[in-house]
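Novice: Dumping the structure here so I can ask a few things about it.
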Amino acid sequence: MRCLAARVNYKTLIIICALFTLVTVLLWNKCSSDKAIQFPRRSSSGFRVDGFEKRAAASESNNYMNHVAKQQSEEAFPQEQQKAPPVVGGFNSNVGSKVLGLKYEEIDCLINDEHTIKGRREGNEVFLPFTWVEKYFDVYGKVVQYDGYDRFEFSHSYSKVYAQRAPYHPDGVFMSFEGYNVEVRDRVKCISGVEGVPLSTQWGPQGYFYPIQIAQYGLSHYSKNLTEKPPHIEVYETAEDRDKNKPNDWTVPKGCFMANVADKSRFTNVKQFIAPETSEGVSLQLGNTKDFIISFDLKFLTNGSVSVVLETTEKNQLFTIHYVSNAQLIAFKERDIYYGIGPRTSWSTVTRDLVTDLRKGVGLSNTKAVKPTKIMPKKVVRLIAKGKGFLDNITISTTAHMAAFFAASDWLVRNQDEKGGWPIMVTRKLGEGFKSLEPGWYSAMAQGQAISTLVRAYLLTKDHIFLNSALRATAPYKFLSEQHGVKAVFMNKHDWYEEYPTTPSSFVLNGFMYSLIGLYDLKETAGEKLGKEARSLYERGMESLKAMLPLYDTGSGTIYDLRHFMLGIAPNLARWDYHTTHINQLQLLSTIDESPVFKEFVKRWKSYLKGSRAKHN
């Protein structure tokens, strides 16, 4: 190079170097363009989603979520699913594979000699679109993002088995009911202002009181009370002398009256109010932005109302919920929601969940389901009272689980008929081949869950009105379905307690096990003498369950009932949420009965959730 530099002018040398660099760059670019662009391949469990599969998975994600949401029922707890984020970056298979150099090609896939779908071939591997796999094999999957990367998650089932915390006791948590939220179900029209319990629209838009739903409402709040921390409670009014140092937040317009007066029946002071219906009413500023369970003691002397003004997430608009002294169920007009709470001419406590009352009012419809709404309260602004009456103990709290539990317990006591049952006043058609159940039928599941509720109320209060009601509830267990009871006999040998006392018998599994749990609660609580009948019914039922469990095992899942045996039709396979309910129930029973059969079935049925199958011949 030094020899060349000595003989060549430096300007010529610069030109030669520049030409050499240009040639090098051109050759480099040409070589790079001839190479295929390779993308790093990420491993995934399950079926790969490439190209059009990704677009299909994204477009089907909403359908997937809607399908899972439909798995709700009064018997099985619906599982919440994480919604997959949308997937971007899909491309045409032919163009995409050429541009990006992917090693797959499109291939026709003939399905069962019936129809053809488009798949992907990569060497000896063939990939089918997951939208087809999902429907064909009844499996589930979604694309999720972790740290900015997409990952496809595949699952054989969508429902979850809850671990049994400890041996079951009649005064403890009821199964996994602390996870139930009965009042938010779209088939709950509202929480009745008069009764304080949910009104169901599951089988009719007119609404009716469904004992199973009411018992579940009580048991869920009882269980939440045991598993959640104590609520925060803000006291706004007690009418006592110690409140004199607090600022007077009551506004009393002209023509209205309010004063502290002594109530001899309560041995305390209360707030007396007089406010004509045509007036603005007397009002108490609240201003709570954290909690939305309001409670107050109330006694009306005339017709009246107590209204709560809410600031909402709906463009900060104000909505008012009116609790009125009439029997109207619920009404909604513009930004006013009305709940009838009855005359209330004697002292009673009104406890309302303002979130539920707001959303049920705004979502009010004439169909079976409440319309979905995103509206939420942001602030409890003030309380307004009209008419003539008395108020006391105005509070706002995080939760009021025991108020809900006792509302359900008291309803069960008040509405039990002379035969010991809770008649269901709506027609129920279980399926083709079964006679319709006309209004007034009993359900063993309702009897069992009601007993479990009443036993807990008795254990808390020692009030025998609850225990006596639970004892009377065993009567329908003793009578056959055609005798207006809930009993069926399988193969003239095994006693069974019917969730739906149909003709012919249906032998629904989960409802039967709930009826047994109720009998167990009662026999353990009532003692040797009073619990004798419950013990006998329980023992006969457990013998039947142990003998008949194999009839509900398909080798890959479970069966909801025995209609295939009774009617000679196709079996009614249990959805995954019912399957996990079966497992949860058996887990509970395995803690109170040492028979190994329950643990064996739990182990096998759990494996079905992961895709295991029984061996073939």
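Every residue, even glycine, has its Cβ placed from backbone N, Cα and C.
Just so you know, the substitutions we noted aren't modelled in this structure.
Not my notes, these are from Swiss-Prot:
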- TYR146 to Ala: Reduces enzyme activity by about 60% (MUTAGEN)
- TYR162 to Ala: Reduces enzyme activity by about 75% (MUTAGEN)
- TYR168 to Ala: Almost abolishes enzyme activity (MUTAGEN)
- TYR180, 185-187, GLN202, TYR210, GLN213, GLN216, 429-432, 499-500, ASN510, TYR514, TYR560, ARG563, 572-581: substrate binding site (BINDING)
- TYR210 to Ala: Reduces enzyme activity by about 30% (MUTAGEN)
- TYR222 to Ala: Almost abolishes enzyme activity (MUTAGEN)
- THR238, GLU240, THR268, ASN269, ASP392: Ca(2+) binding site (BINDING)
- GLU499 to Gln: Loss of enzyme activity (MUTAGEN)
- TYR500 to Phe: Mildly decreased enzyme activity (MUTAGEN)
- TYR578 to Phe: Loss of enzyme activity (MUTAGEN)
Novice: Just to verify: the residue among TYR162, TYR210, TYR222, TYR560 with the fewest other Cβ atoms within 10 Å, which of the recorded positions is it?
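Specialist: Each of the recorded positions TYR162, TYR210, TYR222, TYR560 was scored; lowest Cβ tally within 10 Å is TYR162.
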Novice: When the Cα-Cα distance from THR268 (Ca(2+) binding site) is computed for each of the mutagenesis positions TYR146, TYR222, TYR500, which gives the smallest value?
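Specialist: Of all the candidates listed, TYR222 is nearest in space.
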Novice: How many other Cβ atoms are found within 10 Å of the Cβ atom of GLN202 (substrate binding site), counting all protein chains shown?
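Specialist: There are 21 such Cβ atoms around GLN202 (substrate binding site).
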Novice: Have a look around GLU240 (Ca(2+) binding site) and count the other CB atoms within 10 A of its CB, chains all included.
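Specialist: The answer is 13.
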Novice: Counting distance between Cα atoms, which of the recorded positions TYR162, TYR210, ASN269, LYS429, TYR500 is nearest TYR168 (mutagenesis position)?
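Specialist: Spatially nearest to TYR168 (mutagenesis position) by Cα position is TYR162.
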Novice: Between ASP392 (Ca(2+) binding site) and ALA574 (substrate binding site), find the distance joining the two CA atoms and give it rounded to the nearest Å.
Specialist: 50
Novice: Given the binding-site residues GLN202, THR238, GLU240, TYR560, tell me which ones have a C-alpha lying within 10 Å of the C-alpha of TYR210 (mutagenesis position).
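Specialist: The binding-site residues passing the 10 Å Cα test are GLN202.
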Novice: About how far apart, in whole Å, are the alpha carbons (Cα) of TYR500 (mutagenesis position) and LYS429 (substrate binding site)?
Specialist: 9
Novice: Around the Cβ of LYS429 (substrate binding site), how many other Cβ atoms lie within 10 Å? Please give the count over every shown protein chain.
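Specialist: There are 12 of them.
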Novice: Cα-Cα separation of TYR146 (mutagenesis position) and GLU499 (mutagenesis position), in Å?
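Specialist: Taking the Cα atoms only, TYR146 (mutagenesis position) lies 45 Å from GLU499 (mutagenesis position).
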Novice: Could you check which of the recorded positions (TYR162, TYR180, GLN202) sits closest to GLU499 (mutagenesis position), going Cα to Cα?
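Specialist: For GLU499 (mutagenesis position), the spatially nearest of the recorded positions is GLN202.
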Novice: Say you check the Cα of ALA574 (substrate binding site) against those of the recorded positions TYR222, THR238, GLU240; which is nearest?
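Specialist: Spatially nearest to ALA574 (substrate binding site) by Cα position is TYR222.
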